[in-house]
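Listed features, source Swiss-Prot:
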ACT_SITE  K246  active site
ACT_SITE  D378  active site
BINDING   H111, H113, K246  Zn(2+) 1 binding site
BINDING   K246, H287, H307  Zn(2+) 2 binding site
MUTAGEN   S135 to G or W  Affect substrate binding and carboxypeptidase activity
MUTAGEN   Y160 to S or G  Affect substrate binding and carboxypeptidase activity
MUTAGEN   Y206 to S or G  Affect substrate binding and carboxypeptidase activity
Amino acid sequence: MVRRIASATPMVQSPMSPLGTTYCVRPNPVSLNLQRRPLVIASTDEAKVTIIYAGLLIPGDGEPLRNAALVISDKIIAFVGSEADIPKKYLRSTQSTHRVPVLMPGLWDCHMHFGGDDDYYNDYTSGLATHPASSGARLARGCWEALQNGYTSYRDLAGYGCEVAKAINDGTIVGPNVYSSGAALSQTAGHGDIFALPAGEVLGSYGVMNPRPGYWGAGPLCIADGVEEVRRAVRLQIRRGAKVIKVMASGGVMSRDDNPNFAQFSPEELKVIVEEAARQNRIVSAHVHGKAGIMAAIKAGCKSLEHVSYADEEVWELMKEKGILYVATRSVIEIFLASNGEGLVKESWAKLQALADSHLKAYQGAIKAGVTIALGTDTAPGGPTALELQFAVERGGMTPLEAIKAATANAPLSVGPQAPLTGQLREGYEADVIALEENPLEDIKVFQEPKAVTHVWKGGKLFKGPGIGPWGEDARNPFL
């Protein structure tokens with residue numbers, strides 16, 4: 001087995017730390033060389049069979065199982081069922097066994113922003129003032145925290161997720177699976193515009209027709225006007241590695257001067273965005289608040305709607321008829337209400353207060369109507385993402401089992417055909433699995449305590465558990 005070797009020294013831990021044990025990671029001098037390697041490359045002759053025994057197994061979709069077992073063979077779930085029914089061939093070839101109180105699929109957050117700047121919500125201006133290297137460092141830390149907290153997948157809907165995903169996938173950093181839109185597409189004077197800056201400054205940095213020599217077109221926002229510009233904008237995001245396309249189809253809260261009730265982009269522009277994405281086997285996710293934008297996004301063929309603050313029965317029936325996913329993002333609203341708008345410009349704070357009640361009624365209405373829902377927070381990697389499960393239950397009206405389904409089994413729908421088989425504990429699915437020390441069906445807030453997440457497997461590899469170091473290495477024998 002080839003490994004990048006690091007020594008991990010526990011540091012002083014604050015009782016209030018959201019991270020659990022904090023480590024100082026430094027390279028081992030014996031392992032230093034000039035060739036960058038993946039963190040872990042397993043040899044082909046390893047057995048790679050893991051058996052996990054669980055007092056309670058929550059499959060993601062379906063009823064929980066008592067006294068269950070799950071077998072991971074390589075990266076795939078090979079068996080799920082009663083521990084008495086484990087095929088003997090796995091018992092003979094077991095590499096490792098674990099016994100845990102609760103086992104379930106890894107969590108998803110389906111509405112992240114990989115901005116990595118220190119003041120994202122202040123009218124987006126800090127995004128242009130923050131060096132991408134600083135953004136990358138913050139995002140690396142946040143992605144590590146996310147995995148430790150039980151989040152094995154993120155959908156990024158405006159940010160550097162495409163670039164961070166490459167670093168995670170090649171083993172440079174540790175984090176969840178990341179499915180990114182790249183930049184969110186906005187019209188001029190739309191939700192992705194930066195009204196506090198001169199138009200030339202914004203268009204020079206984020207305008208789709210203005211990529212400079214050596215410029216990757218890799219920012220969190222992309223301004224495009226007219227059918228040819230939006231077509232190019234979609235193609236640029238796919239070139240960058242986008243797995244889903246994000247469009248601002250109405251005004252928003254954080255954009256200082258637009259109106260959340262007004263639709264953005266013309267029907268022709270939206271149609272081209274959806275068609276161009278579909279040509280590359282991608283779905284389109286639409287930011288929408290007001291009904292005009294909601295209906296335009298539905299008509300254009302968007303398959304995932306975010307926020308949907310001013311919806312009614314007509315909207316819910318259309319979403320069910322067309323198989324459209326709803327991601328409510330209640331957390332960001334609750335967080336700002338609780339802080340009295342701390343960090344927001346006054347215009348954004350006024351808009352958030354104006355739509356908060358309507359958004360909650362819409363969320364509750366969607367749940368009662370049976371709309372398919374996935375959970376997302378509209379926050380940054382490593383943030384308080386587990387709050388969304390609590391709000392789904394306590395504010396939205398879901399049962400804990402329904403909230404878990406929305407955070408696991410439903411979540412891959414948010415990236416359409418680009419999603420692998422994951423989000424459920426089923427045979428043939430990727431082994432993105434977490435273990436808990438307490439039952440979330442009895443207390444949904446258990447996800448907010450990182451220590452309650454005792455084990456995390458991503459793609460069959462154990463990244464958190466007894467004897468596992470901060471980089472997913474075997475801390476008991478790091479030289480293997």
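For all residues, glycine too, the Cβ spot is worked out from N, Cα and C.
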Listed recorded positions H111, H113, K246, H287, H307, D378, filtered to Cα within 10 Å of Y160 (mutagenesis position): H113
Those binding-site residues listed as H113, H307, and which of them has the most Cβ atoms within 10 Å of its own Cβ: H307
Rounded Cα-Cα span from Y206 (mutagenesis position) to H111 (Zn(2+) 1 binding site), Å: 21
K246, H287, H307 excluded, remaining Cβ within 8 Å of their centroid (Zn(2+) 2): H111, L157, A184, H191, V247, M248, A249, G252, S285, A286, V288, L305, E306
For the Zn(2+) 1 site built from H111, H113, K246, further residues of that chain with CB within 8 A of the site's CB center: M112, R155, D156, L157, A158, G159, S181, A184, S285, H287, E306, G376, D378
Shortest C-alpha distance to D378 (active site) - which of the recorded positions H113, K246, H287, H307: H113
DSSP-derived class (H/G/I helix, E/B strand, else coil) of S135 (mutagenesis position): helix
Packing count at Y160 (mutagenesis position) (other Cβ atoms within 10 Å of its Cβ): 25
Other CB atoms, at most 10 A from the CB of D378 (active site): 26
Under 8 Å by Cβ from Y206 (mutagenesis position), counting only residues of that chain that are 6 or more apart: A183, G192, G219, L221, C222, I223
Chain-internal residues near K246 (active site), provided their CB is under 8 angstroms and they sit 6+ positions away: L157, A158, S181, A183, A184, L185, V284, S285, A286, H287
